[in-house]
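Engineer: Pasting the relevant annotations from Swiss-Prot:
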VARIANT   Asn30 to Ser  In strain: SK1, V1-09, YJM339 and YJM627
VARIANT   Pro68 to Ser  In strain: V1-09 and YJM627
VARIANT   Asn277 to His  In strain: YJM1129
VARIANT   Leu359 to Ser  In strain: SK1
VARIANT   Asn364 to Ile  In strain: YJM269 and YJM270
VARIANT   Tyr385 to His  In strain: YJM1129
VARIANT   Glu429 to Gly  In strain: V1-09
Amino acid sequence: MKSFITRNKTAILATVAATGTAIGAYYYYNQLQQQQQRGKKNTINKDEKKDTKDSQKETEGAKKSTAPSNPPIYPVSSNGEPDFSNKANFTAEEKDKYALALKDKGNQFFRNKKYDDAIKYYNWALELKEDPVFYSNLSACYVSVGDLKKVVEMSTKALELKPDYSKVLLRRASANEGLGKFADAMFDLSVLSLNGDFNDASIEPMLERNLNKQAMSKLKEKFGDIDTATATPTELSTQPAKERKDKQENLPSVTSMASFFGIFKPELTFANYDESNEADKELMNGLSNLYKRSPESYDKADESFTKAARLFEEQLDKNNEDEKLKEKLAISLEHTGIFKFLKNDPLGAHEDIKKAIELFPRVNSYIYMALIMADRNDSTEYYNYFDKALKLDSNNSSVYYHRGQMNFILQNYDQAGKDFDKAKELDPENIFPYIQLACLAYRENKFDDCETLFSEAKRKFPEAPEVPNFFAEILTDKNDFDKALKQYDLAIELENKLDGIYVGIAPLVGKATLLTRNPTVENFIEATNLLEKASKLDPRSEQAKIGLAQMKLQQEDIDEAITLFEESADLARTMEEKLQAITFAEAAKVQQRIRSDPVLAKKIQETLAKLREQGLM
């Protein structure tokens, strides 16, 4: 599998608009420099590799010969150590000469693994002359004795004197990684690449490793309910995300909510409604808001279902044999359960829906429980709950539709097609089976059939934005971008004509994403406007935010990009999605730090200017 950096070079930090605006980041500049320097082999030499992996590397200037027999050229006290009592009278030339001799003496001790003595002589050399090599050698000594803090301290002093000291940058990066200061390590590695000292193959694995560690650390810091240090990608993708204790969990985007509940036939009433009962009124209010398709209605429904469940439980405690109360409580718990599931609380969802089934089994309760099982990757239980739902109502189209979805995911295409056909037969006014059948045909490489099925759906549902929106996704996958843009425009137009949310911001995000594939100035501006509009219309959409963050990054609005990436992490459903957003944010922070350094920022502009001159940009 490709590394995160390799996969996301463009998405993270790598695009330059046609105006030539610089989008600064280590990997992008490095990538362009590789084009400039094709064939040039700037790899880490053996000594440098040894320095990062083997503490016994020789310091700079060390000789292979044995210690010289001649007496030292610098003044010596009676104990054999340097005598600086007359240092004030040393000439500049003498200071340089003595310092070099002391450094050479330190090298002899280093070569003989007498690191404490080597450290003393390097420090004495520094008393006479501040030299980056002396600090570098000191840092190498501290590598050998395992004092990583001192490695960083001495490396920093060397870099203050010689900012482009490649060997020391690499050494400090390694030490910072060992100290858990991954962001600092990333910065040094980025500077190394920007300097063009090493090629992409040399630096990228180290940067990738530190970026992963930094992102994992931030993930654990913010959400802390998975062992991120040892988690595999599969564990991250299946681990339900638990928000911070100080932050209330929210519902997903209203676009997602409308899409999810749009599959079900609206249930706007229930048996034995008593308008004098506050619990009944809350349940009725919840059902009414659930199908209003407005931005605020889902939060209102959530609140009402929660209140209704609490009130019905109180009433049932006083009269636990009342079957009517049991049914009403079951309906309430069914809905609090699915809302908890959508808010990333699968355990709470399972508990509520299980209790609802025990009180009064309903088709939707079984469907929701099946979805919880699917979220756990338990396909066996998933199908079992659908079987139970069909025993209650063998003609419920939603059961067949959701079972078809699972078969589609598992690539059981024949069975998926049968389920979608049945759902379509049972509820011909539900648009989603039509769309899924068209998507299924495309998945089976039958584009003509796919197009025919979309045409059928369009004839039956001429005002439905779902048809052009999903067809645009298919056309995008087919690389038919011009037609896809037209379909997205049609979907946006149809959505705007309707009361309520149907496809929501999906066509706005889809069109923006498509525009960025042809990165002209005009397309970037339009894509940014579309994503800003999408984020305002649906503030809980992580897709809109992460897309907008990438645009802000490319426009050098790094602060805003970081904020949006971090907000995306809060909104994302799974740990894997959260990790990706955090990784983007941490990569952007490195870019921010590089560009805030005047020397590095100047170097970035110089590098890009050269590339423009050569026609590489």
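For all residues, glycine too, the Cβ spot is worked out from N, Cα and C.
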Engineer: Which of the three DSSP-derived classes (helix, strand, coil) applies to Asn364 (variant position)?
Structural biologist: helix
Engineer: Just to verify a number: CA distance, Glu429 (variant position) to Tyr385 (variant position), in angstrom, no decimals.
Structural biologist: 25
Engineer: What's the CA to CA span in angstrom from Tyr385 (variant position) over to Asn364 (variant position)?
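Structural biologist: That comes out at 10 Å between the alpha carbons.
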Engineer: Using other CB atoms within 10 angstroms as the count, which residue among the variant positions Asn277, Asn364 scores least?
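Structural biologist: Comparing Cβ neighbour counts within 10 Å for the variant positions Asn277, Asn364 gives Asn277.
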Engineer: Can you name the residues of this chain that are 6 or more positions from Leu359 (variant position) yet have a C-beta less than 8 Å from its C-beta?
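Structural biologist: Sequence-distant Cβ neighbours: Lys326, Glu327, Leu329, Ala330, Leu333.
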Engineer: C-alpha of Asn277 (variant position) to C-alpha of Asn364 (variant position): distance in Å?
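Structural biologist: About 24 Å separate the Cα atoms of these two residues.
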